[in-house]
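Student: What follows is a structure written as structure tokens; I'll ask about it next.
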Amino acid sequence: MQTLKCVVVGDGAVGKTCLLISYTTNQFPADYVPTVFDNYAVTVMIGDEPYTLGLFDTAGQEDYDRLRPLSYPSTDVFLVCFSVISPPSFENVKEKWFPEVHHHCPGVPCLVVGTQIDLRDDKVIIEKLQRQRLRPITSEQGSRLARELKAVKYVECSALTQRGLKNVFDEAIVAALEPPVIKKSKKCAIL
């Protein structure tokens with residue numbers, strides 16, 4: 001059985017762990033516990049072929065900037081996450097996460113993933129953002145950023161409601177199995 005390695009990166013508290021736990025167990029975790037490093041595995045059928053999808057959760061906090069890349073070797077696809085209710089996490093996709101991933105793993109396909117879409121229309125959240133002269137990130141902004149960064153595509157989901165959740169991983173699998181022709185088909189390696 002072929003294994004595909006999917007590494008999830010993004011700022012702390014954007015919902016990376018919830019995304020993985022909700023997808024692998026169909027349950028939403030109750031507590032926030034910052035991740036250092038964790039991994040999950042699921043078996044998925046693609047056509048008639050079973051694949052093991054190895055899902056690697058990483059720490060978004062700056063304290064782990066030197067450790068995090070140790071999880072990158074042999075990655076087949078990256079999910080670069082931000083929360084649609086955290087404009088700073090959206091900016092960091094471009095300013096921090098894409099540069100980091102491409103530095104360590106040039107040519108490995110990346111998807112930009114907007115998380116927490118169930119909160120995009122939450123009145124309390126919107127008011128809180130408006131007090132800071134901010135607003136939730138739209139699907140159009142996510143798609144535009146993905147095009148600008150030459151990501152495979154933009155997808156979004158809610159780990160709480162599971163809306164769009166399966167699609168995130170379906171798209172990641174497709175990207176890992178059929179990397180775009182313009183990119184190198186090599187897996188990530190740290191020298």
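Keep in mind that glycine also has a Cβ here, set from the backbone N, Cα and C atoms.
Copying in the features that Swiss-Prot gives for the protein in this structure:
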{"type": "BINDING", "residues": "10-17, 57-61, 115-118", "note": "GTP binding site"}
{"type": "MUTAGEN", "residues": "Gly12 to Val", "note": "Enhances interaction with RGA1"}
{"type": "MUTAGEN", "residues": "Thr58 to Ala", "note": "Temperature-sensitive mutant"}
{"type": "MUTAGEN", "residues": "Gln61 to Leu", "note": "Enhances interaction with RGA1"}
{"type": "MUTAGEN", "residues": "Ser71 to Pro", "note": "Temperature-sensitive mutant"}
{"type": "MUTAGEN", "residues": "Trp97 to Arg", "note": "Temperature-sensitive mutant"}
{"type": "MUTAGEN", "residues": "Asp118 to Ala", "note": "Dramatically reduces interaction with RGA1"}
{"type": "MUTAGEN", "residues": "Gly142 to Ser", "note": "In CDC42-1; temperature-sensitive mutant"}
{"type": "MUTAGEN", "residues": "Cys188 to Ser", "note": "Enhances interaction with RGA1"}
Student: Can you grab the distance from Ile117 (GTP binding site) over to Ser71 (mutagenesis position)? Cα atoms, rounded to a whole Å.
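Tutor: Computed Cα spacing between Ile117 (GTP binding site) and Ser71 (mutagenesis position) is 27 Å.
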Student: Quick check on the recorded positions Gly10, Ala13, Gln61, Ile117, Asp118: which one has the highest count of other Cβ atoms within 10 Å of its Cβ?
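Tutor: Comparing the recorded positions Gly10, Ala13, Gln61, Ile117, Asp118, the most crowded Cβ belongs to Gly10.
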Student: Between Trp97 (mutagenesis position) and Gly10 (GTP binding site), find the distance joining the two CA atoms and give it rounded to the nearest Å.
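Tutor: Checking the Cα atoms of Trp97 (mutagenesis position) and Gly10 (GTP binding site) gives a distance of 6 Å.
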Student: Can you tell which of the mutagenesis positions (Gly12, Trp97) has the fewest other C-beta atoms within 10 angstroms of its C-beta?
Tutor: Gly12
Student: In whole Å, note down how far the CA of Gln61 (mutagenesis position) lies from the CA of Ala13 (GTP binding site).
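Tutor: Cα-Cα distance, Ala13 (GTP binding site) to Gln61 (mutagenesis position): 9 Å.
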Student: From the mutagenesis positions Gln61, Ser71, Asp118, Gly142, pick the residue whose C-alpha lies nearest to the C-alpha of Lys16 (GTP binding site).
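Tutor: So, spelling it out, the nearest of the mutagenesis positions is Gln61.
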Student: Near Gly10 (GTP binding site), which mutagenesis positions out of Ser71, Asp118, Gly142 have their CA within 10 Å?
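Tutor: Those close enough: none at all.
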Student: For Gly142 (mutagenesis position), which residues of its chain lie six or more apart in sequence with Cβ-Cβ distance below 8 Å?
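Tutor: Counting only residues 6 or more apart in sequence, the Cβ neighbours of Gly142 (mutagenesis position) under 8 Å are Val84, Phe90, Val112, Gly114, Tyr154, Glu156.
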Student: Specify the nearest of the mutagenesis positions Gly12, Ser71, Asp118 to Gln61 (mutagenesis position), where nearness means the distance between Cα atoms.
Tutor: Gly12
Student: Sort the mutagenesis positions Gly12, Thr58, Ser71 by C-alpha distance from Asp118 (mutagenesis position) and give me just the closest.
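Tutor: Comparing Cα positions, the candidate nearest Asp118 (mutagenesis position) turns out to be Gly12.
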Student: Please report how many Å separate the Cα atom of Thr58 (mutagenesis position) from that of Ser71 (mutagenesis position), as a whole number.
Tutor: 8
